[in-house]
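Features as listed in Swiss-Prot:
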DOMAIN    160-388  domain 'START'
MUTAGEN   C40 to A  Decrease in DNA-binding efficiency
MUTAGEN   C55 to A  No effect on DNA-binding
MUTAGEN   C59 to A  No effect on DNA-binding
MUTAGEN   C75 to A  Decrease in DNA-binding efficiency
MUTAGEN   G198 to D  In phv-1d, phv-2d, phv-3d and phv-4d; constitutively active. Transformation of abaxial leaf fates into adaxial leaf fates
Amino acid sequence: MMAHHSMDDRDSPDKGFDSGKYVRYTPEQVEALERVYAECPKPSSLRRQQLIRECPILCNIEPRQIKVWFQNRRCREKQRKESARLQTVNRKLSAMNKLLMEENDRLQKQVSNLVYENGFMKHRIHTASGTTTDNSCESVVVSGQQRQQQNPTHQHPQRDVNNPANLLSIAEETLAEFLCKATGTAVDWVQMIGMKPGPDSIGIVAVSRNCSGIAARACGLVSLEPMKVAEILKDRPSWFRDCRCVETLNVIPTGNGGTIELVNTQIYAPTTLAAARDFWTLRYSTSLEDGSYVVCERSLTSATGGPNGPLSSSFVRAKMLSSGFLIRPCDGGGSIIHIVDHVDLDVSSVPEVLRPLYESSKILAQKMTVAALRHVRQIAQETSGEVQYSGGRQPAVLRTFSQRLCRGFNDAVNGFVDDGWSPMSSDGGEDITIMINSSSAKFAGSQYGSSFLPSFGSGVLCAKASMLLQNVPPLVLIRFLREHRAEWADYGVDAYSAASLRATPYAVPCVRTGGFPSNQVILPLAQTLEHEEFLEVVRLGGHAYSPEDMGLSRDMYLLQLCSGVDENVVGGCAQLVFAPIDESFADDAPLLPSGFRVIPLDQKTNPNDHQSASRTRDLASSLDGSTKTDSETNSRLVLTIAFQFTFDNHSRDNVATMARQYVRNVVGSIQRVALAITPRPGSMQLPTSPEALTLVRWITRSYSIHTGADLFGADSQSCGGDTLLKQLWDHSDAILCCSLKTNASPVFTFANQAGLDMLETTLVALQDIMLDKTLDDSGRRALCSEFAKIMQQGYANLPAGICVSSMGRPVSYEQATVWKVVDDNESNHCLAFTLVSWSFV
């Protein structure tokens, strides 16, 4: 059959083609054209002419016809890709529609149960009030307990641990309970805000309400086959960053083709102030009659029966209630995943101030349930080739770097004895904990690599601390630490860490309050689909490693992982972890991670909650305090800091002294940063002193005198002092005052709320900020050129420009007005600025 292509050939001089008819190509001609198309889909005019000369079989076809053939071929290819994309989207929507219909059925059952329970409780209350006047409330309590018995803890007789049939009985019970949670109404699920279903969304995410322990549930669609999904999810350390290890102690095949495993799972503690957790569980994997594959898991206890698991003094035994994942195949490929995590983390063993962290289903959802679903979706995208990373590295290699950074940081925070960590005597202060590790066995089999000790000396020293911060936005704090390293880091300490990668690291530096400024350049490597985590290389350049090499300036490199910075995430933690690397950046490069972790604590309305006396303070010291205040208006978070350094035997004490002082300096820097970025409600920060009222009156009156206009409109003339002050304080434009002295650099003396937000400071710290440090070069030149006019005419308008906040962030503004503020005696008091429509760049 002859291949053909449509085109109008009325203008063709070739009589071999009929005008207005289809131009037909022989199979040989099509094959020749396809070969060229595979090499170059859009050949130039010269290339098309060359093609006709090189291929005799195309000699009877005009160049214009060849051009049209390539145009149509590109169009068909585009249509084919679009058709395939639409078919994929249609399959996703069909699967998601099926998922939503099932979720709707489950919700209808849940509503029916709630209606029945509501009627039952009303009947019991009515019966109790009509038949007795007993004030013991026993009958009411009994009815109230009906709701609490949604998730009863079944008491099972002690089973023979050596009989596989008894373990299968436990497994089948676990499976039934898990399926009721995953697709039924065994748990009262509440959908998390911001989690909306769709073809490209993470899926449906819900958390538990009124059940024992904490629980989270997620369901979503991925383009992987069920068995591949099961393989990924069973490898918990690959996607759950807090998982230290999963050890399978026994594997028992079942008669129905399934598998029973006895598993010991160890979980890192997120902070330095609580012990790590472990689980002793039975894990059951099997196929269902409808073709689905399920992996469910539950703790083995005296209540459930089963063998006893290994115990470790470094871990607190937590309880896993029936959990797991259900994987169902989709028509046309892919899978629908239902994931349930239900645990009891034994909050009684946790300091009270940290208990919200262990009682939050939202945190569980983000750290485990959603993390699992995101990881599977990430693998699916990489498998399909939709994710492209720069630098020539495979996605799996970059994921391994991220895992090693997190694992190394978690090892440092936890400092397990069986890893070789041991505490070092303190200097009398309890704020910084120093631990050392000289175990060669530890490093030989760890993420550091077998060459760790030869490269890094005799061992590793870790300095760590935890702090309680109040009313500090976690994302803002982590972003600042990432973007403004020079504000908290010491260049000499960074250089020492980087020099540990060399054969002869130089002497231990003395910590300075302010190190050399360094040029920080962030080079992105990879990021996850939802952009909640990204891996990057940070280049710090400009200085020598040692005083002896001052002439040999050398760049330093850090491999850095920033996670949890998605503003739409509810209940998640954010962290910044980094490790020095050399220029080669090999795939097996040894990593010694340090960094920060910020975990928000849910707000509590219990007046007995322990509170910190100041905005930022050491968390450990607050545990023994007795100050108790209402925390309804306070948001709290825990900041954990850990820095690791290498040492030789002769330098251990010096490194410990340096590390302790360095971490204390970092803590002090973070306290200053936290003070500056803490949101301040305008009504609570509004200054109401007589001096403030007088200054505002001078500012507005001077503006009116010099410009002939009113600062806040015509109505402001009749306003009283308090009203005028509130208008200035709440004004959207930044209004600032600075000193007017000829013998000293001008400093800011007053600012409204917008001005404080723009400068990222407070009224107290404002007076330490100089005007010339805030304006950029063009702004300073513009002000100097207009200064004489300001002093003579009273005001001047400046063009749009850039200024810098106290945190080093650039701020743009569309226009600035500067005027001279005079007091009641017509004497010059200060200069006032209004920066219109300012925003962070």
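Using the three backbone atoms N, Cα and C, a Cβ is placed for every residue, glycine included.
Across the structure, C55 (mutagenesis position) and C75 (mutagenesis position) place their CA atoms 24 angstrom apart.
Counting in whole angstrom, C40 (mutagenesis position) lies 14 from C75 (mutagenesis position) by their C-alpha atoms. The DSSP secondary structure for C75 (mutagenesis position) is helix. In the three-state DSSP classification, C55 (mutagenesis position) falls within coil. Per-residue confidence over the domain 'START' (160-388) averages out at a pLDDT of 88. Counting every protein chain shown, the number of other Cβ atoms lying within 10 Å of the Cβ of C75 (mutagenesis position) is 10. In this structure, the CA atom of C59 (mutagenesis position) is 24 Å away from the CA atom of C75 (mutagenesis position). Residue density at C40 (mutagenesis position): 11 other Cβ atoms are found within 10 A of its Cβ, drawing on all protein chains shown. In the structure as shown, the Cβ atom of C55 (mutagenesis position) sits within 10 Å of 16 other Cβ atoms.
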